[in-house]
Amino acid sequence: MADAWEEIRRLAADFQRAQFAEATQRLSERNCIEIVNKLIAQKQLEVVHTLDGKEYITPAQISKEMRDELHVRGGRVNIVDLQQVINVDLIHIENRIGDIIKSEKHVQLVLGQLIDENYLDRLAEEVNDKLQESGQVTISELCKTYDLPGNFLTQALTQRLGRIISGHIDLDNRGVIFTEAFVARHKARIRGLFSAITRPTAVNSLISKYGFQEQLLYSVLEELVNSGRLRGTVVGGRQDKAVFVPDIYSRTQSTWVDSFFRQNGYLEFDALSRLGIPDAVSYIKKRYKTTQLLFLKAACVGQGLVDQVEASVEEAISSGTWVDIAPLLPTSLSVEDAAILLQQVMRAFSKQASTVVFSDTVVVSEKFINDCTELFRELMHQKAEKEMKNNPVHLITEEDLKQISTLESVSTSKKDKKDERRRKATEGSGSMRGGGGGNAREYKIKKVKKKGRKDDDSDDESQSSHTGKKKPEISFMFQDEIEDFLRKHIQDAPEEFISELAEYLIKPLNKTYLEVVRSVFMSSTTSASGTGRKRTIKDLQEEVSNLYNNIRLFEKGMKFFADDTQAALTKHLLKSVCTDITNLIFNFLASDLMMAVDDPAAITSEIRKKILSKLSEETKVALTKLHNSLNEKSIEDFISCLDSAAEACDIMVKRGDKKRERQILFQHRQALAEQLKVTEDPALILHLTSVLLFQFSTHSMLHAPGRCVPQIIAFLNSKIPEDQHALLVKYQGLVVKQLVSQSKKTGQGDYPLNNELDKEQEDVASTTRKELQELSSSIKDLVLKSRKSSVTEE
């Protein structure tokens, strides 16, 4: 019972205390967070969340903990490790680093790590221990060991040299630190080694052989040489090719060089290189600063040799002879060096009599060359008179004399070109007219590309391309003949000099000979008879009339085709028959100017322009329009210009009547048929057959290039029987196939890897050739067999 009352009294006391106690207010966790965020937003409170979000920490506390962690870790800590220890975002760590570095000058940020001076002092002590042990340490090795940048380490260690580190850094190579004992030991080794050297030695070989530190060796060697302790020089600087040359060797070198130059008057660069002088030119310039020298490609010569050559050249010029300087020079000098020396010498004679240099070493005076030319004068007159008696020749103008000096060679015209022109004249007029007469001489010239008429149609399929012979050239003597002649008159001359002199004289001799020929032939042609000129005019009028009527009939045949085909046919007609008739008229006028040629087909656009420049103004206007009409696209315009030109030149053109037209048609057909009978070329067979079938079908002549044959065959589709047209188309396909096969074979050349392909193509070509041979007679029969009796159908 007593216990119960005791419990009651205790509860009453607790109740009384609760009644009189003051009330305590508590905030929830959520309310606390909202209040803190509000204060942070109003910038009344500056705190940072921890990464787990359970705590707030002030920036000052972050800085304090960073300093503590830096101290705990010995003065070097990574900021990533700080972030893990302090448990805040990395950006807050980085923000505080700047404040720490500003406030504490002994702390630095290096590659994301905080480092203080205490750490660097301990690092310097470790480096000093390594240095005293090995005698040298390299910054590169320390970078790998301590994982720090080289520039930072170099700066930090340099500040502690003499204070913590007992050593010094190489001023030329700040990547190595040495001890005084190490430097002294190496200096003694270097001094002893280089004192024993008596010939040029590569420094690099000594470094590898004796294990020297490269930069230290160069520094010590430079110091010893500059102080005079080592007598010698380092050639090539601090490079792999640096060479140490001892003074004793240099003195021996210099003695030999001076002696050789004094005795011979020249120095070879190769000889100096064999003596161990790497840069011979610089050595010579340095050695002979005040001596006048001439530097060549492989040697240098003194003024004595130059004066000797100059005197010989001067004597040759004054006496009007020649001199070869090669015997005057040392045999070791190359021809190239001799030529350079001669060029230098010749500058002194630039204002005196002109000279010519042959074979790089032979100087020939202008008087000697003129004397050589005069040796041929009598021979020229004899040959010119002989030519006058034996052969009729071209009359040569002053322009031709100028041209012959620039055109070294022009090719002789091919035989088929002349045959082509004769064939076209036969097709057009029915008459065979040769150019120049039976005794006309053809003067051959070497090849030169001719610019004129570059737009001529090329019709390889029909072999009817319109080309002309090259302009001939009168030649006096060939080079070997000139050489033989000179050998008889020039004694003791080198063969190479004779050959080059002959080559040099060819052009002036030919030019002089042309003048002699012209003067001789002019005197023999001044009495040309008027009867001969009348005969020439009559022949010209007949040929012009024939070609004029041909053009009219060809124009009529072109009108059966579409516009694009007509354009191609018109262009071909202008470049061929129209050009022929134009050249006939121009050549007729050129005869009065002494500019005529044997074959008018050889006249190019440039020659026509030259002839125009010599004509009177009245004739020039009409002929210029005729010349320009060849480049137009209208036959009517050409005919109009031709009428005006014929009237201006007093050439009477006979227009053909119906009877004359029938004769021309018959002669043209007969000429084509005769050519078809004898030819075996499939492309030409197809071309001639197509043109003849066209004439049979339309009673009109056609002058077409090979590339228009497909259009002619297409036109004949409705004009000839279907089986004949099918045969013609089949033959056309075989011809095209053969041409393509030939083109591929030409393009491939001779390659061993193409043997199988070549064999296959050869089989195809053989089959095509056989089929063409079988069909050729059938194709010819289309116009020959069935038309034999149709002689008078026109």
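Using N, Cα and C of the backbone, Cβ positions are placed for all residues, glycine too.
If you draw a 10 Å sphere around the CB of Ile8 (mutagenesis position), it holds 10 other CB atoms from the protein chains shown. Annotation of the published mutagenesis Ile8 to Arg in Swiss-Prot: Abolished interaction with E2-like enzyme UFC1; the original residue is retained in the structure shown.
Same-chain residues at least 6 positions away in sequence with a Cβ under 8 Å from that of Cys32 (mutagenesis position) are not found in this chain. According to DSSP, Cys32 (mutagenesis position) is assigned to a helical segment. Under mutagenesis, Swiss-Prot gives Cys32 to Ala with this note: Does not affect UFM1 ligase activity.
Following the DSSP three-state reduction, the secondary structure of Asp129 (mutagenesis position) is helix. According to Swiss-Prot, the mutagenesis experiment Asp129 to Ala carries the annotation: Abolished interaction with CDK5RAP3; when associated with A-185, A-191, A-199 and A-251.
One mutagenesis experiment catalogued in Swiss-Prot, Cys143 to Ala, is accompanied by this note: Does not affect UFM1 ligase activity. Following the DSSP three-state reduction, the secondary structure of Cys143 (mutagenesis position) is helix. Here the Cβ of Cys143 (mutagenesis position) has 17 other Cβ atoms within 10 Å, regardless of which shown protein chain they belong to.
One mutagenesis experiment named in Swiss-Prot is Arg185 to Ala, and its note says Abolished interaction with CDK5RAP3; when associated with A-129, A-191, A-199 and A-251. DSSP assigns Arg185 (mutagenesis position) to a helix.
Under the three-state DSSP scheme, Arg251 (mutagenesis position) falls in the helix class. Annotation for Arg251 (mutagenesis position): no spatial neighbours, criterion Cβ-Cβ under 8 Å with sequence separation of six or more. The annotation that Swiss-Prot gives for the mutagenesis experiment Arg251 to Ala reads: Abolished interaction with CDK5RAP3; when associated with A-129, A-185, A-191 and A-199.
Under its mutagenesis entries, Swiss-Prot includes Cys300 to Ala with the note: Does not affect UFM1 ligase activity. Cys300 (mutagenesis position) carries a strand DSSP state (E or B). Within 10 Å of the Cβ of Cys300 (mutagenesis position) there are 21 other Cβ atoms, across all protein chains.
Thr536 (mutagenesis position) falls within a helix when secondary structure is assigned with DSSP. Around Thr536 (mutagenesis position), the same-chain residues at least 6 positions away in sequence with a Cβ under 8 Å from its Cβ are Phe588, Ser591. The mutagenesis experiment Thr536 to Ala is recorded by Swiss-Prot, whose note states: Abolished phosphorylation by AMPK, preventing interaction with YWHAG/14-3-3-gamma and promoting PDCD1/PD-1 ufmylation.
The note that Swiss-Prot attaches to the published mutagenesis Thr536 to Glu is: Mimics phosphorylation; leading to decreased PDCD1/PD-1 ufmylation.
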Nearest of the mutagenesis positions (Ile8, Asp129, Arg185, Cys300) to Cys143 (mutagenesis position) - Cα to Cα: Asp129
Residue pair Ile8 (mutagenesis position), Arg185 (mutagenesis position) - Cα distance, angstrom, rounded: 103
C-alpha spacing of Asp129 (mutagenesis position) relative to Arg185 (mutagenesis position), in angstrom: 19
